[in-house]
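Student: Sharing the features that Swiss-Prot gives for it:
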- ARG107 to Ala: Abolishes the stimulation by fumarate to the same extent as complete deletion of the dcuS gene (MUTAGEN)
- ARG107, TYR108, SER109, HIS110, LYS121, GLY140, PHE141, LEU142, ARG147: (R)-malate binding site (BINDING)
- HIS110 to Ala: Abolishes the stimulation by fumarate to the same extent as complete deletion of the dcuS gene (MUTAGEN)
- ARG147 to Ala: Abolishes the stimulation by fumarate to the same extent as complete deletion of the dcuS gene (MUTAGEN)
- 212-323: domain 'PAS' (DOMAIN)
- ASN248 to Ala, Asp or Gly: Causes constitutive active state of the kinase, leading to constitutive expression of a target gene, without addition of C4-dicarboxylates (MUTAGEN)
- ASN304 to Asp: Causes constitutive active state of the kinase, leading to constitutive expression of a target gene, without addition of C4-dicarboxylates (MUTAGEN)
- 346-538: domain 'Histidine kinase' (DOMAIN)
Amino acid sequence: MRHSLPYRMLRKRPMKLSTTVILMVSAVLFSVLLVVHLIYFSQISDMTRDGLANKALAVARTLADSPEIRQGLQKKPQESGIQAIAEAVRKRNDLLFIVVTDMQSLRYSHPEAQRIGQPFKGDDILKALNGEENVAINRGFLAQALRVFTPIYDENHKQIGVVAIGLELSRVTQQINDSRWSIIWSVLFGMLVGLIGTCILVKVLKKILFGLEPYEISTLFEQRQAMLQSIKEGVVAVDDRGEVTLINDAAQELLNYRKSQDDEKLSTLSHSWSQVVDVSEVLRDGTPRRDEEITIKDRLLLINTVPVRSNGVIIGAISTFRDKTEVRKLMQRLDGLVNYADALRERSHEFMNKLHVILGLLHLKSYKQLEDYILKTANNYQEEIGSLLGKIKSPVIAGFLISKINRATDLGHTLILNSESQLPDSGSEDQVATLITTLGNLIENALEALGPEPGGEISVTLHYRHGWLHCEVNDDGPGIAPDKIDHIFDKGVSTKGSERGVGLALVKQQVENLGGSIAVESEPGIFTQFFVQIPWDGERSNR
């Protein structure tokens, strides 16, 4: 049976950075040094060969200008005395041969004396017989040699012979090989220095890369990108100059920024971002800024900015932020569910008490009183709860209203749901959360306005028609002063004293974000009435 292996084991792990760099640099060094070696060796070979040839030519020219050689060529080969002179020079300069010939190529000297008087062997002497110096590689009686030829002239500048000098080719090759070894050792030394430098470079790179391999860096980068784009919080990163270097999708949505449409570069965003969030203090002192509230394009954002350090040096900052309105919606949605649960719990205790009463009447066999009690209880439920659940189809809104009715009762006031109210459930959580925020704020404001003296009355009307929910909240409290009613929805304006006036501003913002509207009427000492209109997906939820 074949066992499956983990994915990481099946993947072929890329070559390590150190191995890759060493191999690449070694290959480049080897290629460069090989080319240098070939070129340099070729030049050294030519220079060595030319140097030996020039040395031989210098000796040949000296002999050609010698009076003894000129005079000797006027005699017979065996009587000329040239052999003794040539052999002395040959041995002194470690040459293979020195041959002096007349114009008929007859030898006047040779390392093998018996060949004196015989013709010179080789066609490479012909140029010299015609008055031209010549260098050639050829083989005579002795060995393969590098041979040079120089014409000999008398006092009247008439050519009377040729001096031929030979260098054993193996000697030339030996000198070239000796030079070649010095080149090879230089190349090997260069390779060694290059490898040592490469190892040092690899160590420096590994330190810069925190010991990570390239494929690990690639994996971390992909994971970082996936993480940044998957979180709901907006993320904006800046460098030590305050220039934006990174922005994730959530931040683009919250800031209404689209790179493909608004900017081809982040420079414009960097300028606007520095005006919205002051990161200079964070970059200068490294002091984090936490839980700051800023407003961007009618959105209330909760932002945290922290410095980014590398080796103790601040190299940038990261800001994370989230729509605070959304956070409040979630909290209010949770409050609605909690209120619904509390209302059910309270009603369960109430019904438990009523069941105990029914059980007691059964034991006492007071059937007439039992009948009256059950009928009264059923009527009360129908009036208070049954009618509400029949009109309000959203369990969350129903539970919320029940909790507010109970709260008003506990405070000695009355909260009434208008008999004409009808509210279908909505498929939009934003709409439900906004309605809970709106009703909660308006009802709580009304309860505070009614004060501790009991007997106040609050009425709520919810009417759905053609995709719109019309909501009215009335109370018979003290009303709103005329000088404040026009600014009642402004942030910081309140009838409850200082450090208040946020709730209605938030309600207005949420209602308008949905495309709705809110208005107020009030007559001091008589009433206050709020009118709210928001879109409501009631028809969609009933499909």
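Backbone N, Cα and C atoms are what each Cβ position is placed from, and that goes for glycine too.
At each noted position, the model has the original residue.
Give me the lay of the land around each of these features.
Tutor: Note on ARG107 (mutagenesis position): other Cβ atoms within 10 Å of its Cβ, all shown chains, come to 24.
DSSP assigns SER109 ((R)-malate binding site) to coil in the three-state reduction, placing it in neither a helix nor a strand. Sequence-distant neighbours of SER109 ((R)-malate binding site) (same chain, six or more apart, CB under 8 Å from its CB) are ILE82, GLN83, ILE85, ALA86, GLU87, ILE98, VAL99, VAL100, ILE116, listed in sequence order.
Other Cβ atoms within 10 Å of the Cβ of HIS110 (mutagenesis position), summed over all protein chains shown, number 26.
The Cβ of ARG147 (mutagenesis position) has 26 other Cβ atoms within 10 Å, all protein chains considered. Reduced to three states, the DSSP call for ARG147 (mutagenesis position) is strand.
Over all protein chains present, the Cβ of ASN248 (mutagenesis position) has 21 other Cβ atoms lying within 10 Å.
Under the three-state DSSP scheme, ASN304 (mutagenesis position) falls in the strand class. In sequence order, PRO288, ARG289, ARG290, ASP291, GLU292, SER319, THR320, PHE321 constitute the residues six or more apart from ASN304 (mutagenesis position) in its chain with CB-CB distances below 8 Å.
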Student: What whole-number Å value do you get for the CA-CA distance of LYS121 ((R)-malate binding site) and ARG107 (mutagenesis position)?
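Tutor: With the alpha carbons as reference points, the distance is 10 Å.
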Student: If you draw a 10 Å sphere around the Cβ of LYS121 ((R)-malate binding site), how many other Cβ atoms fall inside it, taking every protein chain shown into account?
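Tutor: Around LYS121 ((R)-malate binding site), other Cβ atoms within 10 Å: 16.
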Student: Taking the Cα atoms as reference points, how far is HIS110 (mutagenesis position) from ARG147 (mutagenesis position) in Å?
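Tutor: Just about 14 Å between their Cα atoms.
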